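Straight from Swiss-Prot, here's the annotation block:
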DOMAIN    20-85  domain 'LCN-type CS-alpha/beta'
VARIANT   ASN26 to Lys  In CsEv3A
VARIANT   THR29 to Asp  In CsEv3A
VARIANT   CYS35 to Tyr  In CsEv3B*
VARIANT   LYS46 to Thr  In CsEv3A
Amino acid sequence: MNSLLMITACLFLIGTVWAKEGYLVNKSTGCKYGCLKLGENEGCDKECKAKNQGGSYGYCYAFACWCEGLPESTPTYPLPNKSCGKK
């Protein structure tokens with residue numbers, strides 16, 4: 001019983017540590033999602049937790065939305081072959 005509990009705890013920790021994080025990016029422009037209120041930010045948290053993003057938590061860092069707990073399928077800044085504001 002103790003072994004099963006330890007294995008479950010380890011798997012949970014591995015999933016938490018290996019979760020993707022990064023700046024949310026607009027797929028069409030290649031730019032980060034901007035924000036003004038640094039730290040806890042309701043807008044960033046809402047965007048990160050949106051169904052199409054799948055994150056677990058979001059906040060404003062360096063005037064852009066930073067997300068934690070993202071699935072690998074969610075793109076983060078920078079996008080390959082796409083520069084923000086450059087054509």
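Along the chain as shown, residues are numbered 1 onward.
Yeah, the Cβs are placed from backbone N, Cα and C, and that goes for glycine too.
Those substitutions? Not in this structure, it's all original residues.
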Give the residue counts of the domain 'LCN-type CS-alpha/beta' (20-85) per reduced DSSP state, in the order helix, strand, coil.
8 helix, 23 strand, 35 coil
Check each residue in the chain of CYS35 (variant position) that is at least six apart in sequence and keep those whose C-beta is under 8 Å from its C-beta; list them in sequence order.
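Long-range Cβ contacts: ASN41, GLY43, CYS44, CYS60, PHE63, ALA64, CYS65.
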By a simple count, how many Cβ atoms lie within 10 Å of the Cβ of LYS46 (variant position), its own Cβ left out?
12
